[in-house]
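Visitor: Here's a structure for you.
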Amino acid sequence: MDSREFRRRGKEMVDYIADYLDGIEGRPVYPDVEPGYLRALIPTTAPQEPETYEDIIRDIEKIIMPGVTHWHSPYFFAYFPTASSYPAMLADMLCGAIGCIGFSWAASPACTELETVMMDWLGKMLELPEAFLAGRAGEGGGVIQGSASEATLVALLAARTKMIRQLQAASPELTQAALMEKLVAYTSDQAHSSVERAGLIGGVKIKAIPSDGNYSMRAAALREALERDKAAGLIPFFVVVTLGTTSCCSFDNLLEVGPICNQEGVWLHIDAAYAGSAFICPEFRYLLNGVEFADSFNFNPHKWLLVNFDCSAMWVKKRTDLTEAFNMDPVYLRHSHQDSGLITDYRHWQIPLGRRFRSLKMWFVFRMYGVKGLQAYIRKHVKLSHEFESLVRQDPRFEICTEVILGLVCFRLKGSNQLNETLLQRINSAKKIHLVPCRLRDKFVLRFAVCSRTVESAHVQLAWEHIRDLASSVLRAEKE
């Protein structure tokens with residue numbers, strides 16, 4: 001394919017994408033395929049000779065689309081949103097064309113510097129404390145990670161290194177292996193499974209703190225665990241506070257937990273993967289109160305801020321906490337400006353070496369939507385979630401299980417878990433809408449998350465009518 005054909009095919013692909021998204025509402029939101037469906041539709045080996053572009057395009061509808069779950073359908077209410085917008089798609093095209101691997105400033109100055117500036121832009125939108133911003137010569141700063149899971153792992157490994165070095169400075173005879181056995185981290189019993197995985201990868205203990213009646217980690221429970229473990233000779237070093245849990249969008253009490261972490265010299269990491277986008281709205285900024293106590297903070301613009309995956313925003317107060325943990329400096333990566341104090345080499349802020357020009361997506365989206373446009377988008381989703389909540393409350397057969405704060409509604413039929421499992425199975429088998437469940441204490445709960453960029457009140461109303469009709473069918477069957 002030369003540039004002439006690329007121009008033609010590129011325009012065709014833009015048309016295909018626009019047609020796909022314009023018509024996505026007419027496609028079943030969940031695919032009707034069985035595991036292994038695709039292997040029977042494609043050859044077992046790659047072609048020896050080139051195939052035509054026309055053949056590939058035909059196979060998209062024939063082979064790929066039948067197995068796609070349409071995350072951007074206005075009838076997709078599962079998980080949490082995954083962001084999508086035309087400006088971000090255009091930026092991704094440019095990112096692919098430039099094709100740099102921005103591991104250092106010298107590898108692509110624009111890639112590095114735009115990321116630093118965009119992370120400061122976003123930090124200011126969130127009203128983060130100045131300590132988290134890079135500015136012109138700040139000690140902190142932001143970095144784009146691949147996911148919130150990656151950000152949690154980076155923070156844990158940095159905290160582990162920092163604590164071990166502090167302990168060895170005071171007692172040089174202590175080995176890293178001996179200290180690793182004593183290190184312990186903490187998070188809520190409602191935290192994402194990625195926190196547990198970070199502990200597994202990092203080789204440290206992770207303890208779940210029991211949450212309160214609102215599924216929130218509170219100071220008393222954390223303090224009790226810290227004191228018990230210290231008395232047993234363990235060394236607390238890391239706490240993850242979740243703002244907007246995956247199960248029910250609950251919020252740990254940051255204002256209570258933060259001071260304890262600071263008093264104990266424990267690294268405090270905030271995981272706000274979903275909810276963090278809402279903090280750009282003044283009416284939701286209170287949910288981030290206490291961020292000043294944190295050492296690191298993370299949320300995913302690729303969830304709810306119209307920046308396509310992947311783009312996970314992470315800030316730290318002290319960049320040296322990361323660079324001292326991850327610094328590797330082989331001669332083939334060195335460059336003349338790296339010791340100048342004027343640049344950032346993001347390879348020292350992350351797990352992998354390579355990194356894409358992801359800040360282009362932020363630049364395009366922030367400029368083409370503006371802060372007001374992004375705020376309006378968040379507010380629309382929150383309004384729709386409250387509309388759904390109101391519909392549920394009007395039906396005495398159902399109950400709302402947690403406070404609705406942002407774009408997630410947790411609800412269920414009053415009755416047994418089996419009744420709700422049957423309802424969910426009926427909902428997803430019908431393939432008109434898509435939901436996933438959670439478990440809150442001993443209850444099986446349905447989650448209704450407002451996700452699509454194009455979802456409107458009419459879609460919410462139709463979804464509720466569908467759920468209500470299926471519920472009637474399930475309840476009738478139970479009585480028979």
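Cβ coordinates are placed from backbone N, Cα and C, and glycine is handled just like the others.
The noted changes are left out; the structure has the residues it started with.
Feature annotation from Swiss-Prot assigns substrate binding site to T82, H192; the stated evidence is similarity to another entry. Here Swiss-Prot flags A148, S149, T246, N300 as pyridoxal 5'-phosphate binding site. Among the mutagenesis entries in Swiss-Prot is H192 to Q, noted as: Reduces decarboxylase activity by 96%. H192 to A appears in Swiss-Prot as a mutagenesis experiment; the accompanying note says: Abolishes decarboxylase activity. Among the mutagenesis experiments that Swiss-Prot reports, D252 to A or E is described with the note: Abolishes decarboxylase activity. Looking at Swiss-Prot, the entry for mutagenesis of D271 to A says: Abolishes decarboxylase activity. Among the mutagenesis entries in Swiss-Prot is D271 to E, noted as: Reduces decarboxylase activity by 65%. Here Swiss-Prot describes N300 to A as a published mutagenesis experiment; the accompanying note says: Reduces decarboxylase activity by 75%. Here the residue is the original one, while Swiss-Prot reports the published mutagenesis H302 to Q with the comment Reduces decarboxylase activity by 99.8%. Under its mutagenesis entries, Swiss-Prot includes R355 to K with the note: No effect.
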Visitor: Measuring CA to CA, name the entry from the mutagenesis positions H192, D271, H302, R355 that ends up nearest A148 (pyridoxal 5'-phosphate binding site).
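Guide: When the Cα distances are compared, D271 comes out closest.
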Visitor: Are there mutagenesis positions among H192, D252, D271, H302 that sit within 10 Å of T82 (substrate binding site), Cα to Cα? If so, list them; otherwise say none.
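Guide: Checking Cα-Cα distances against T82 (substrate binding site), the mutagenesis positions within 10 Å turn out to be H302.
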Visitor: Name them in sequence order: residues not among A148, S149, T246, N300 whose Cβ is within 8 Å of the mean position of the Cβ atoms defining the pyridoxal 5'-phosphate site.
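Guide: Here the nearby residues are S147, A151, T152, H192, S194, D271, A273, Y274, N298, K303, S312.
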Visitor: Looking at the recorded positions S149, H192, H302, R355, which ones sit with their CA no more than 10 Å from the CA of D271 (mutagenesis position)?
Guide: S149, H192
Visitor: So, three-state DSSP: helix, strand or coil for D271 (mutagenesis position)?
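Guide: Where D271 (mutagenesis position) sits, the three-state DSSP reduction gives strand.
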Visitor: Using Cα coordinates, what distance in whole Å links N300 (mutagenesis position) and S149 (pyridoxal 5'-phosphate binding site)?
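Guide: Spelling it out, the Cα of N300 (mutagenesis position) and the Cα of S149 (pyridoxal 5'-phosphate binding site) are 10 Å apart.
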Visitor: Inside 10 Å of the Cβ of A148 (pyridoxal 5'-phosphate binding site), count up the other Cβ atoms and send me the figure.
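Guide: The answer is 25.
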Visitor: To the nearest whole angstrom, what is the C-alpha distance linking D252 (mutagenesis position) and T246 (pyridoxal 5'-phosphate binding site)?
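Guide: That comes out at 12 Å between the alpha carbons.
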Visitor: Have a look at the recorded positions S149, H192, T246 and say which one has the shortest Cα distance to R355 (mutagenesis position).
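Guide: Of the recorded positions S149, H192, T246, S149 has its Cα closest to that of R355 (mutagenesis position).
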Visitor: Is it possible to get the count of other C-beta atoms within 10 angstroms of the C-beta of S149 (pyridoxal 5'-phosphate binding site)?
Guide: 20
Visitor: Mind checking which of H192, H302, R355 has the fewest other CB atoms within 10 A of its CB? They're the mutagenesis positions.
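Guide: Selected from the mutagenesis positions H192, H302, R355 on minimum Cβ neighbours within 10 Å: H192.
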Visitor: Restricting to the same chain and to sequence separations of six or more, state which residues have a Cβ under 8 Å from that of T246 (pyridoxal 5'-phosphate binding site).
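Guide: Spatial neighbours, sequence-distant, of T246 (pyridoxal 5'-phosphate binding site): F80, H192, A273, Y274, C438.
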Visitor: Rank the recorded positions T82, N300 by the number of other Cβ atoms within 10 Å of each Cβ and report the first-ranked residue.
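Guide: Comparing the recorded positions T82, N300, the most crowded Cβ belongs to N300.
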Visitor: Can you grab the distance from S149 (pyridoxal 5'-phosphate binding site) over to H302 (mutagenesis position)? Cα atoms, rounded to a whole Å.
Guide: 13
